[in-house]
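Trainee: My questions will all concern the structure given below.
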Amino acid sequence: MAIERTFSIIKPNAVAKNVIGNIFARFEAAGFKIVGTKMLHLTVEQARGFYAEHDGKPFFDGLVEFMTSGPIVVSVLEGENAVQRHRDLLGATNPANALAGTLRADYADSLTENGTHGSDSVESAAREIAYFFGEGEVCPRTR
């Protein structure tokens, strides 16, 4: 299986619950290497840009408001089949449908405040990583 990179966000509601370390531990226990991470507070412009594909949808303004309501943690995870395995660990987007033991089952509050984000394809992962990480901010892992 090919080594992939995927993009992850720990959203404001999960950051506020002080579960960043718990989530990172679950990433590592699942076999992911954390090759880039940082905490930031999105501006409205950054949030609108990141979620531009949803502009015009009924939930867009609420999503932007939520994503700018507090700090987030963005990370790049590396591993075999990383995109799909990360999405499996996150659970269903709607936490009401998330299986027990997934991050959204454990840390989500609602459909919008679902605790985490994960790329849905290798292509979107590359785009999302480039949105938040510049040259030299993601480390190569050799071990």
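Positions of Cβ are set from backbone N, Cα and C atoms, glycine also.
If you look for the noted substitutions, you won't find them, since the model keeps the original residues.
Grabbed the feature section from Swiss-Prot, which reads as follows:
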ACT_SITE  HIS117  active site, pros-phosphohistidine intermediate
BINDING   LYS11, PHE59, ARG87, THR93, ARG104, ASN114  ATP binding site
MUTAGEN   SER119 to Ala  Still autophosphorylates. No change in kinase activity
MUTAGEN   SER121 to Ala  Still autophosphorylates. No change in kinase activity
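Could you place these features in context, so I can see how deep they sit and what lies close by?
Mentor: Remark: HIS117 (active site, pros-phosphohistidine intermediate) has PHE7, SER8, ILE9, LYS11, LEU90 as non-local neighbours, by Cβ distance under 8 Å and separation of at least 6 in sequence. In the three-state DSSP classification, HIS117 (active site, pros-phosphohistidine intermediate) falls within a strand.
The Cβ of SER119 (mutagenesis position) has 24 other Cβ atoms within 10 Å, all protein chains considered.
Applying an 8 A CB threshold to same-chain residues 6+ apart, the list for SER121 (mutagenesis position) reads VAL83.
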Trainee: Which residues of the same chain, at least 6 positions away in sequence, have a Cβ lying under 8 Å from the Cβ of ARG87 (ATP binding site)?
Mentor: GLY118, SER119, ASP120
Trainee: Give the sequence-ordered list of residues that share a chain with THR93 (ATP binding site), lie 6 or more positions from it, and have CB atoms under 8 Å from its CB.
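Mentor: ARG104, LEU111, ASN114 - these are the non-local Cβ neighbours of THR93 (ATP binding site), listed in sequence order.
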Trainee: Max Cα-Cα distance in Å among LYS11, PHE59, ARG87, THR93, ARG104, ASN114, the residues listed as binding ATP?
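Mentor: The span, Cα to Cα at its widest, is 21 Å.
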